[in-house]
Amino acid sequence: MSDKPIDIQYDKQATPNLSGVITPPTNETGNDSVREKLSKLVGDAMSNNPYFAAGGGLMILGTGLAVARSGIIKASRVLYRQMIVDLEIQSKDKSYAWFLTWMAKHPQRVSRHLSVRTNYIQHDNGSVSTKFSLVPGPGNHWIRYKGAFILIKRERSAKMIDIANGSPFETVTLTTLYRDKHLFDDILNEAKDIALKTTEGKTVIYTSFGPEWRKFGQPKAKRMLPSVILDSGIKEGILDDVYDFMKNGKWYSDRGIPYRRGYLLYGPPGSGKTSFIQALAGELDYNICILNLSENNLTDDRLNHLMNNMPERSILLLEDIDAAFNKRSQTGEQGFHSSVTFSGLLNALDGVTSSEETITFMTTNHPEKLDAAIMRPGRIDYKVFVGNATPYQVEKMFMKFYPGETDICKKFVNSVKELDITVSTAQLQGLFVMNKDAPHDALKMVSSLRNANHIF
């Protein structure tokens, strides 16, 4: 065997013949084939099955409608906010009753559900008549006001109750175009004017009811100040002091002094204390808030709340202030439930919760029974004695009832002096009322004044 190496030559460009080699199939070709078959099968099913096609169409249609509905709702809300305006009036607001009265008088309203309001009207001669007003009840109502349509919706809550009067809370909502929102002011001003006309020239008396002030009876005709005859200088002195107080609010504020003024009228019963306060309220065009400290279930907290939430332009009247706490202690065992303390009254008069710009009048027949704490300045700033009739008052009262009867007046005054007794102005008025147009008969009956309990 030769050791000479064998030299093998090959062509680098030659391609090997692999025809005899078996190559395994790849997966890609098979997967593509399966997908094509499934796609064809599903496509045929969707195109050939009418139920499937209809369901898909409905789904697409429903989705489109839902999107459209959502868009419409959002667009309508935006449009509502831009074009519509609402005004809500709650039943606890003063304007609520005013608005219902205005609605009752409005001629151009469309209402199918009505409620009735009953009003008592007291005439100057003392007679009382009844007037019924039909107002819109709960529900929707349309009115046309100054060319604009207004929707009025009155709602009554079934779950919320006003504990003060036991009635459900109510709201009235007025809806109109935004461009007409100025009509709300016009409506409220008209309603206010109608309400104020019922009290024009009259004095409104308020009394406490639960935690709030309520009108007591019908507004009373104003009593003229000249109709109350006190001793010389008393009436004028109080009136000057009140006017001075009312015009110096800034002076009080600049000096950090509470803007309050307290008056005490003391003297025997029937001397004209309460009558003067009524006449003063008429002179000032003020109302009167009467607070009975002996009221059942009155507490210190309620007292503070009432005195801090008085109606505007009102005089606070505390009558028989000396008897309030005595009565409570004397009748406590018999079921009297007032729990106002003396310190509670003092805090209500001058505490941090007391109202500013307050005129308070207190009356008493026994000033000696009052505690010194209540007599201090800041609680009582002006004290005046209102006593029985003096010769000055007897003369003035006689001439008021019998103008021009000067000679008989002198005889009457002298006859009263000769009785050597104290006579109240209430007794004199009773005598004069009994003899309205008969001054001579009044003179003859002077002796009846000896009996203070005489009924004319």
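Using N, Cα and C of the backbone, Cβ positions are placed for all residues, glycine too.
Per Swiss-Prot, ATP binding site is recorded for Gly267, Pro268, Pro269, Gly270, Ser271, Gly272, Lys273, Thr274, and the stated evidence type is sequence analysis. Under the three-state DSSP scheme, Gly272 (ATP binding site) falls in the coil class. Around Gly272 (ATP binding site), taking its Cβ as the centre, 26 other Cβ atoms fall within 10 Å, counting all chains.
One mutagenesis experiment catalogued in Swiss-Prot, Lys273 to Ala, is accompanied by this note: Abolished ATPase activity; impaired assembly of the mitochondrial respiratory chain complex III. Cβ neighbour count for Lys273 (mutagenesis position): 23 (other Cβ atoms within 10 Å of its Cβ, all protein chains included).
Thr274 (ATP binding site): 19 other CB atoms within 10 A of its CB, across all protein chains. Neighbour density around each Cβ, counted as other Cβ atoms within 10 Å, peaks among the binding-site residues Gly267, Pro268, Pro269, Ser271 at Ser271. Sequence-distant neighbours of Gly270 (ATP binding site) (same chain, six or more apart, CB under 8 Å from its CB) are Ser424, Thr425, Ala426, Gln427, listed in sequence order.
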